[in-house]
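Listed in Swiss-Prot is the mutagenesis experiment T170 to A, annotated as follows: Retains 8.8% of wild-type activity. According to Swiss-Prot, the mutagenesis experiment F195 to A carries the following note: Almost completely abolishes the activity. Quoted from Swiss-Prot, the note attached to the mutagenesis of K223 to A states: Retains 9.4% of wild-type activity. Where Swiss-Prot documents H280 to A as a mutagenesis experiment, the accompanying text is: Retains 18% of wild-type activity. Under mutagenesis, Swiss-Prot gives F287 to A with this note: Retains 76% of wild-type activity. What Swiss-Prot says about the mutagenesis result for Y434 to A is this: Retains 51% of wild-type activity. E435 to A appears in Swiss-Prot as a published mutagenesis result, with the remark: Loss of activity. Summarising the annotation, Swiss-Prot assigns active site, proton acceptor to E435 and lists a curator's inference as the type of evidence. Experimental mutagenesis at this site is recorded by Swiss-Prot as R448 to A, annotated: Retains 44% of wild-type activity.
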Amino acid sequence: MTRYTAPTQDIQYLLHDVLDVANDPTPGYAELEPDFTSAVLEEAGKIAGEVLHPLNAVGDQEGCVLENGVVRPPKGFKEAFDQVREGGWTALDLPEQYGGQNMPYLLGTAVGEMFSGANQAFTMYQGLTHGAASAILVHGTDQQKDTYLPKMFSCDWTGTMNLTEPHCGTDLGLMRSKAVPQDDGSYAISGQKIFISAGEHDMAENIIHLVLAKIPGGPEGIKGVSLFIVPKFLVKEDGSLGERNGVKCSKIEEKMGIHGNSTCVMDYDGAKGWLLGEEHKGMRAMFTMMNEARIGVGMQGLAQAEVAYQNALDYARDRLQGRSVTGVENPDGPADPLIVHPDIRRNLLDQKSFIEGARAFLLWGAQMIDRAERGKDEAAHGMVSLLTPVIKGFLTDEGYDMTVQAQQVYGGHGYIEETGMSQFTRDARIAMIYEGANGVQALDLVGRKLAQDGGKHVMAFFDLVKGFIKEAGTDGAMAEFTEPLKSASKDLQSAGMFFMQNGMKNPNAALAGSYDFMHLFGHVCLGLMWGRMAEASLKALAEGRGDANFHETKLATARFYMTRRLPATKLHLARIESGADPVMALDADRF
């Protein structure tokens, strides 16, 4: 059986030592005092470790069952969902007006990582509802908000997003689902959607589907797509539930992972729906949910890496195999523990340095979202737009790789289902695909985000890194951290310059290097985070604050990242500068 322990100490350190929330003027941050955040994180950690994680393997083994049109989730899910709902965890960072607790998104993200690490499939029921509610909050009418949000905030009603159809995934302009206007102002929605997470279940009274469809006679392609609210049960004027709507689950998808989440084929047969936002502006409204979801999916990559690492570390400490090359370290046993061997340590430090750097990056991104949304900071809004594809793509690619490395620590036992390690790998795999496949994230980064607003957001990022290096210093105790970061940042700038010089005359040159650019950017972001953590821990040690062992460990891990992982930027730059020719040399029929 696997275990999960919420990383509360690390999150507290990031909030208060690194992100310095006490001195952040963003509205709502004044209440984020150490005692308060500690209490929230400790309670959330208990739920994650004691309630959600014990159901993780249950969900994987049992999956969901479709019976007479109703999906039954795995044993224990419904009771756990009630417990999460009753504890107020479903609307931690949503507005009080509709029943939320109005805490910063930063704190909600920290709690979300814990829940996702404990049980990703379970947490998706809540997470998708959060995203759907956010879309209604931004684009809905007052009546729609009053009707749906209180129940969705509490998760008495859950939510979904319906985009994909059998013949169209990334290219939603090929969509065939139709929305025919009705005399009462509603629309009759017809079509089939696939891969719909949490599309049907019995853990909530109602399910509010957000569905993309085309109104007949509208513009061709993506410009003709609109977004609709389609409830499972129609809602009466007094808020009570009426008759069943014309939407049903016809099949549960058989998947590689996240078996505990009901991934459904949804059939719409003249279902009653209501326009959310403007006609033919559906993608604008849906992207409110999609952008939030992409941050959440990046979080999933980190979360699965964390839980896999915890179990791999336990195994490396307990499993006796071979002797240390420098001498026996466990004379009373038949062999030394795995963790004495350099390659196992390299493996574990790859994981540890990624996870802790990624957590800092994710929470910094959440802080930027708070500054943009709560503080109306336009610069922060631009930074979030720039970094969203990096958070989604880099964290899920690397997060998946780390679950594989954790599995590798177990050797053959990692390949056996009994240990539970394969579930982390299987569950992590989908995060590289849904909410925009990572190749698409890379194209978005290079094709749109770099040049957005005249390139001022990427220049702001370069200035941020440069400012940190200048302030921290390139000599003294910080030099071993700032010098590698400075070099990596130059690699990122060189890659950006290559795209500027070659992208217009040869678009394939930019597109062929986009994936490497996303990873190069991700490494620089984590390098910046490790620089900030090194600075914070050096300061804490100098002042005699906190746990000295914790801070020394941070510094050792920072050194590992700077010397062993950050140099990957040079590999990515070399690939980018090789241009399109190596990628495009073969005609399609020669593959």
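Residue 1 is the first one shown; counting continues down the chain.
Cβ coordinates come from backbone N, Cα and C, glycine included.
Features per Swiss-Prot, on structure.
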residue : record               : Cβ contacts under 8 Å, 6 or more apart
T170    : mutagenesis position : G436, A437, V440
F195    : mutagenesis position : T164, E253, T263, Y434
K223    : mutagenesis position : G173, H280
F287    : mutagenesis position : none
E435    : mutagenesis position : M290, A293, R294, G296, V297, K392
R448    : mutagenesis position : none
Per DSSP, three-state class assigned to H280 (mutagenesis position): coil
Local Cβ density at Y434 (mutagenesis position) - other Cβ atoms counted within 10 Å: 19
Cβ neighbours of H280 (mutagenesis position) where a neighbour is any other Cβ within 10 Å: 17
Three-state secondary structure, which DSSP defines for F287 (mutagenesis position): helix
